[in-house]
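A.B. asks: Please find one structure pasted underneath; my questions will follow.
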Amino acid sequence: MKNNKIYLLGACLLCAVTTFAQNVSLQPPPQQLIVQNKTIDLPAVYQLNGGEEANPHAVKVLKELLSGKQSSKKGMLISIGEKGDKSVRKYSRQIPDHKEGYYLSVNEKEIVLAGNDERGTYYALQTFAQLLKDGKLPEVEIKDYPSVRYRGVVEGFYGTPWSHQARLSQLKFYGKNKMNTYIYGPKDDPYHSAPNWRLPYPDKEAAQLQELVAVANENEVDFVWAIHPGQDIKWNKEDRDLLLAKFEKMYQLGVRSFAVFFDDISGEGTNPQKQAELLNYIDEKFAQVKPDINQLVMCPTEYNKSWSNPNGNYLTTLGDKLNPSIQIMWTGDRVISDITRDGISWINERIKRPAYIWWNFPVSDYVRDHLLLGPVYGNDTTIAKEMSGFVTNPMEHAESSKIAIYSVASYAWNPAKYDTWQTWKDAIRTILPSAAEELECFAMHNSDLGPNGHGYRREESMDIQPAAERFLKAFKEGKNYDKADFETLQYTFERMKESADILLMNTENKPLIVEITPWVHQFKLTAEMGEEVLKMVEGRNESYFLRKYNHVKALQQQMFYIDQTSNQNPYQPGVKTATRVIKPLIDRTFATVVKFFNQKFNAHLDATTDYMPHKMISNVEQIKNLPLQVKANRVLISPANEVVKWAAGNSVEIELDAIYPGENIQINFGKDAPCTWGRLEISTDGKEWKTVDLKQKESRLSAGLQKAPVKFVRFTNVSDEEQQVYLRQFVLTIEKK
């Protein structure tokens, strides 16, 4: 009997070891992976072969991972180096002949970490770090390399730039996940854009940039410093020399990769011939002269297909005139869009080179009241050879953005093996391992953007959507709903509450919790409201129903308070959560159950939820999908970040739900030039219109309404020409009844 127990114990241990060896999961997934059903222990004593010649950043990582003692004569042999080094010369044929490729082998005799170049060796170490678990390594042979040349992040969003500490954390995260590019281009950095792009950084900011460059180098990331001069650049020698001087100052700070952005501008800065001449001058007089410049990238003015003039030659001019080594960025068919084969073929044909993709996800600078924590999907997985780079534009919430960044790292390294859901789950487990299930629950219901000017949406709450739809349909029709669907919703709300509490108390990743806290509070209130609404549906008796009704109204008030006091940015202020499936389900169920109660008891309970009573109508393409917002007695159109092309005769109109005394209208088109092209009108019936005079101070337009009755407000381009403006502000203030 004793021998049988020993045999069973040994069999279990062998099974565990075999399972560990077989279930090797790596992110990003390698191009070629062979796993043996064996493991080895991390050596207690080892000989390091090639440590003095190999990439020092890789050697540093290796020594941090090894807990054993280094010896010159005994112990397991660990060979590390780059192709051509003596230490790994016999493995030259095994090393993939690709930039940043590597060969990794683990067996009982030797560990080999061999890169095609220094960065390849560093990436071999990142894979080695993932293989090492609890002091054990599976026997493997890996041949790996990236499918896309440049992979990373562009900090190119509008709003609050990342903090210095957040950027340092990001750069380390990129290195671990085999991303080689960080493009520094925050829209609100005054020394990146007009008018201060000509000026040097103050000492404090310069020192921080210098530290970022150093940390980027340690983690094998190209720090790409971008300049955004197009809004006020003069096409003359003086400005050209000032730009080159700024690049030289950044070079002295350690920067070795550069970008010039011409996005979201209007005026003479949009001239493609002049842009090409400037970039070529930078390339020939700066980038090619320096022996160590890595990347030179430009973002064009027409950076997506929908903004490209079909009758113009902007993109073809860049394709013909720009030096071949200069990369050209592209966001896809629209500002916010996924990358398709047809789309990338269209742009590559015009720019005569593979596009450098600027993917605008999970950026939320046009839906700042939402968190975008869902999976990365929608991009073609067969077009790696058609693009030179793939960088993601993140949220202003740096830590929260890592969920998508992790997934983009996996996609860009090996699109053919990219697994949307597995990568998303791995990302969450990497970012918050101690509460991965709770973060997954929160992220599952915080992935959609809500209605927005770009019309870009994401799936959300997919696991309960069928049950929610079936239940709501049956309940609204007065039919018996499926008990299993009802219980699914009950469990979902219970799990949401639990997850919220656990996340709020988590201390493992404090920066993440600080970022998401307002949304987590709102998430919990949403779940509590859902539970109470379901209890109203069960409707035991009149007094019980009224108790739950009063509680729901109190929860609505708490949610309104959070929405009005947290995340009060000037564009899309507030906190929205679970907006695609769960919140509409709760609101519609509440409205229906209150209607049934009122009919049964001849009552007049208010069934109002947070709906939008007013409407906005426009035939201006970039405005027509922008959501309306209500803040106290103000009705405002959500601002747009990009240049709005307002055709002659087109208009924007706000229709209120009733006639109100009007107080004033505030408009800002981001232009100091006199707004002689526009006409502002008000109406009570949408038929008879009264023109309202506008006063202008710099770019701000205002009109006092002196409590004139108003239900409709309309602004029209009455000129004969298209106007290019920025919709910074459009606010109607009324006197509430």
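Any Cβ shown, glycine's included, is placed from N, Cα and C.
Swiss-Prot lists Asp264 with the feature active site, proton donor. Marked as protein binding site by Swiss-Prot: Gly156, Lys187, Asp263, Tyr303, Trp358, Trp359, Asn360, Asp365, Asn393. Residues annotated as domain 'GH84' in Swiss-Prot, with sequence analysis given as evidence: 149-416. Record note (Swiss-Prot), mutagenesis Tyr158 to Phe: 99% decrease in activity for pNP-O-GlcNAc. The unchanged residue is displayed. What Swiss-Prot notes for the published mutagenesis of Asp263 to Ala is this: 99% decrease in activity for pNP-O-GlcNAc. Swiss-Prot documents Asp263 to Asn as a published mutagenesis change and attaches the note 99% decrease in activity for pNP-O-GlcNAc. Quoted from Swiss-Prot, the note on the mutagenesis of Tyr303 to Phe is: 113% increase in activity for pNP-O-GlcNAc. According to Swiss-Prot, the mutagenesis experiment Asn393 to Ala carries this note: 95% decrease in activity for pNP-O-GlcNAc.
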A.B. asks: Looking only at DSSP and grouping its letters into three states, which state does Tyr303 (mutagenesis position) belong to?
C.D. replies: coil
A.B. asks: Near Tyr303 (mutagenesis position) in space, meaning Cα within 10 angstroms, which of the binding-site residues do we find among Gly156, Trp358, Asn360?
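C.D. replies: The binding-site residues close to Tyr303 (mutagenesis position) (Cα within 10 Å), listed in sequence order, are Trp358.
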A.B. asks: Have a look at the recorded positions Tyr158, Asp263, Asp264 and say which one has the shortest Cα distance to Trp358 (protein binding site).
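C.D. replies: Nearest by Cα distance to Trp358 (protein binding site): Asp263.
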A.B. asks: Of all the recorded positions given, namely Gly156, Tyr158, Asn360, Asn393, which is spatially nearest to Asp263 (mutagenesis position) at the Cα level?
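C.D. replies: For Asp263 (mutagenesis position), the spatially nearest of the recorded positions is Gly156.
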A.B. asks: What is the separation, in Å, between the Cα atoms of Asp264 (active site, proton donor) and Tyr158 (mutagenesis position)?
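C.D. replies: About 11 Å separates the two Cα atoms.
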A.B. asks: Just to verify: the residue among Asp263, Asp264 with the fewest other Cβ atoms within 10 Å, which of the recorded positions is it?
C.D. replies: Asp264
A.B. asks: Please compare the recorded positions Tyr158, Tyr303, Trp358 by how many other CB atoms fall within 10 Å of each one's CB, and tell me which has the fewest.
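C.D. replies: Ranked by other Cβ atoms within 10 Å, the recorded positions Tyr158, Tyr303, Trp358 bottom out at Tyr158.
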A.B. asks: With Cβ-Cβ distance below 8 Å and at least 6 positions apart along the chain, what are the contacts of Asn393 (mutagenesis position)? List them in sequence order.
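C.D. replies: Set apart from Asn393 (mutagenesis position) by at least 6 residues yet with Cβ under 8 Å, we have Val153, Val154, Glu155, Gly156, Phe157, Trp358, Trp359, Asn360, Phe361, Val363.
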A.B. asks: Taking only the residues the record lists as binding protein, namely Gly156, Lys187, Asp263, Tyr303, Trp358, Trp359, Asn360, Asp365, Asn393, what is the largest Cα to Cα distance between any two of them, in Å to the nearest whole number?
C.D. replies: 18
